[in-house]
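Working notes, structure below.
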Amino acid sequence: MRPLSHLSFFNGLLLGLSALSAATSVVHERREATSSNWVKRARVNPSDKHVVRIGLTQSSLEEAHDLLMDVSNPSSPNYARFYSADEVAAKFAPSTETVNEVQNWLTEKGINASRVAQTQNHGWLVFHATSKEIENLFDTTYYEYHNRKTGKKAIACEQYHVPASVQKHIDYVHPGVNLNPSSGKPSSIRRRAAASKKTKLPARGPRPIQQHDVKGLNVTNCDQLITPECIRALYKIPSARAAPHPNNSLGIFEEGDYYAQEDLDLFFKTFAKDIPQGTHPIPAFIDGAEAPVPVTKAGGESDLDFELAYPIVHPQSITLYQTDDANWASNTTGFLNTFLDALDGSYCTYCAYGECGNDPSLDPVYPDDAGYDGQLMCGVFKPTNVISVSYGEQENDLPANYQQRQCMEFLKLGLQGVSVLFASGDNGVAGPPGDGNSVNGCLNNGTVFSPAFPNSCPYITNVGATKVYPGYTVSQPESAVYDPDGLYSYASGGGFSNIYPIPDYQAEAVATYFKDHNPPYPYYEGAENLGKNGGLYNRLGRGYPDVAANGDNIAVFNGGEFGSSGGTSASTPIFASIINRIIDERLAVGKGPVGFINPVLYKNPSVLNDITNGTNPGCGTDGFSTAPGWDPATGLGTPNYPKMLKLWLDLP
């Protein structure tokens with residue numbers, strides 16, 4: 001009987017230890033649903049070996065905003081004292097405590113330190129282990145899954161556990177709950193109903209104009225067509241310095257749209273004779289991208305960007321960040337990750353908000369059997385001081401954590417002194433028609449306003465659009481763009497985020513708008529209450545745009561023909577070019593770039609031309625009205641170059 005007593009005691013001890021273990025471990029991730037494309041097969045073989053990657057929690061995420069404000073706020077003693085790329089990477093690398101805590105846990109579970117490597121960017125611990133070991137490590141069961149459409153295989157679990165004491169140090173585990181194949185193209189590209197992926201702005205033109213109209217164009221008829229002369233007159237832009245700084249090239253992003261040198265030369269010959277024929281951007285081609293193309297294949301976006309920017313910045317150079325091979329550029333749901341990978345090598349494997357590296361179910365995967373056969377390009381290009389992006393999506397198009405990880409990267413670029421500007425969109429308070437599962441591009445069955453992405457990220461500068469109304473001159477105030485003209489219908493994008501709260505640098509301006517010009521619509525507070533009580537917008541969300549510039553009736557050569565175009569994609573390279581010009585003047589007097597410009601502009605709105613006429617309709621409403629000060633149609637207003645230059649020359 002005594003042996004049985006000992007056995008009973010031993011079993012009781014095991015049960016007690018098991019209960020204690022369960023009490024001190026927690027579910028770290030759980031898959032809530034599995035796509036019908038994935039078929040669960042047999043449990044993995046216990047002796048199979050796998051590469052295990054544990055994404056470590058990054059340091060300084062909570063203080064990241066304060067770090068950026070410290071170098072971006074004009075009142076800060078550290079204004080414009082930017083970090084190097086290595087300093088930023090080190091600042092956000094996992095802490096020594098995080099690495100040690102996770103490594104100690106692995107050792108306790110039989111994964112000795114000699115088996116574990118830390119990646120170069122310090123963000124991952126990587127080791128080889130058998131199925132039996134990782135099931136024991138994560139207190140779970142792994143199964144093989146087969147994708148019935150693609151034939152791809154993956155191993156995954158439905159949930160996994162980590163010790164409660166270690167959980168705060170772990171962001172993500174692979175293999176884990178995600179069913180992403182290790183390589184290959186997604187079986188189904190998630191598309192908008194009316195657009196194949198990213199919105200290339202504009203999507204309306206160009207509208208043909210008779211050739212004889214070209215000869216009669218001058219600053220007196222800018223209400224009919226906007227030429228470089230009109231832009232200089234509107235924003236009081238003088239000629240550029242004859243000897244620009246060699247390290248101050250303007251960056252322009254393009255994807256799936258390509259310029260033609262013939263179009264640029266035609267534009268220079270007609271409107272900018274001081275720019276030599278053959279002038280072209282510096283190539284920074286990412287993951288198999290190529291440019292230029294024959295004039296018969298020229299894209300309206302790329303031609304527009306360069307034809308607007310060159311007359312402002314020349315003889316400064318322009319760098320073209322042409323992104324992704326032709327196959328992926330026209331067949332991807334994700335946005336911007338491969339571009340950011342190329343600027344920051346650590347971003348390729350960077351973990352934040354439960355996202356580690358690119359998402360192969362959304363982003364391009366390289367090598368690409370149908371295109372670029374090289375490896376994903378990581379950290380191969382240095383970011384320019386200013387980057388202009390005339391592309392965008394809507395917040396509801398991609399997962400929130402995908403967007404938040406990306407937004408953090410824009411913050412990091414700001415810490416390095418990079419100014420990133422985005423077009424605010426061309427659909428007023430809505431998304432493109434068909435987006436958001438509604439014909440009008442709105443949320444909740446076509447009623448709730450649809451904020452844009454990445455515009456809602458508080459660490460970029462959003463540019464809305466204005467126009468010179470018929471009969472007005474360049475010396476009179478512009479108005480918010482609204483063209484209700486059928487196929488060419490267009491309104492300056494603006495609204496409030498469902499992901500990000502109002503940033504501190506913007507809080508006073510937004511509060512003033514609500515106090516003095518309260519929109520006549522019901523609202524909700526917080527994305528979790530989307531549409532509640534008939535609310536049309538999030539009263540607590542980050543507002544956009546931040547600024548504006550002309551974006552209508554823009555003169556352009558495209559496909560060898562002269563016409564007009566427009567969109568906030570025209571406004572953005574204009575504003576970005578002006579910032580690049582200002583940086584050139586700062587460099588000439590021994591100062592540096594200006595980095596994230598929003599805090600300076602919100603504290604000094606008088607350097608912009610306030611826009612007080614117009615609205616940005618959408619979702620069956622008039623949208624938001626312009627107003628004195630900031631508004632969600634034209635932001636703080638359009639540039640006044642002399643005032644902006646003086647402001648930034650006076651700053652450190």
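Heads up, residue numbers simply count up from 1 along the chain you see.
Glycine too: its Cβ is placed from the backbone N, Cα and C atoms.
The structure displayed is predicted, hence computed values, not measured ones.
Record note (Swiss-Prot) on the mutagenesis of GLU301 to Gln: 7000-fold decrease in catalytic efficiency. Secondary structure from DSSP puts GLU301 (mutagenesis position) in a helix.
Quoted from Swiss-Prot, the note on mutagenesis experiment GLU301 to Asp is: 1000-fold decrease in catalytic efficiency.
What Swiss-Prot records for GLU301 (among others) is active site, charge relay system. The number of other Cβ atoms within 10 Å of the Cβ belonging to GLU301 (mutagenesis position), over all protein chains shown, comes to 26.
Note on ASP305 (mutagenesis position): other Cβ atoms within 10 Å of its Cβ, all shown chains, come to 30. One mutagenesis experiment catalogued in Swiss-Prot, ASP305 to Asn, is accompanied by this note: 20-fold decrease in catalytic efficiency.
According to Swiss-Prot, the mutagenesis experiment ASP305 to Glu carries this note: 2000-fold decrease in catalytic efficiency.
Residues or ranges marked as active site, charge relay system in Swiss-Prot: ASP305 (among others).
Around the Cβ of ASP426 (mutagenesis position), the number of neighbouring Cβ atoms within 10 Å comes to 29. Among the mutagenesis experiments that Swiss-Prot reports, ASP426 to Glu is described with the note: 40000-fold decrease in catalytic efficiency.
Here Swiss-Prot notes a mutagenesis experiment, ASP426 to Asn, with the remark: 8000-fold decrease in catalytic efficiency.
Here Swiss-Prot notes a mutagenesis experiment, SER569 to Thr, with the remark: 20000-fold decrease in catalytic efficiency. Its Cβ placed at the centre, SER569 (mutagenesis position) has 32 other Cβ atoms within 10 Å.
Following the DSSP three-state reduction, the secondary structure of SER569 (mutagenesis position) is helix. Annotation comment: Swiss-Prot describes SER569 (among others) as active site, charge relay system, evidence class similarity to another entry.
Around GLY629 (Ca(2+) binding site), taking its Cβ as the centre, 18 other Cβ atoms fall within 10 Å, counting all chains. As annotated by Swiss-Prot, Ca(2+) binding site applies to ASP610, ILE611, GLY629, ASP631.
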If you compare CA-to-CA distances from ASP631 (Ca(2+) binding site) to each of the mutagenesis positions GLU301, ASP305, ASP426, SER569, which comes out shortest?
ASP426
Whole-number Å value for how far ASP610 (Ca(2+) binding site) lies from GLU301 (mutagenesis position) (Cα to Cα):
27
What number of additional C-beta atoms lies within 10 angstroms of the C-beta atom of ILE611 (Ca(2+) binding site)?
25
Using the centroid of the Cβ atoms of ASP610, ILE611, GLY629, ASP631 as reference, list every other same-chain residue with Cβ within 8 Å of it (recorded Ca(2+) site), in sequence order.
THR612, THR626, ALA627, PRO628, TRP630, THR634, GLY635, LEU636, GLY637
Between ASP305 (mutagenesis position) and GLY629 (Ca(2+) binding site), find the distance joining the two CA atoms and give it rounded to the nearest Å.
28
Say we define neighbours as other CB atoms within 10 Å of the CB. Which of the binding-site residues ASP610, ASP631 has the fewest?
ASP610
Of ASP426, ILE611, GLY629, which is closest to SER569 (mutagenesis position) if I measure between C-alpha atoms? They're all recorded positions.
ASP426
For ASP610 (Ca(2+) binding site), which DSSP three-state class applies?
coil
Cα proximity to ASP426 (mutagenesis position), best match among binding-site residues ASP610, ILE611, GLY629:
ILE611
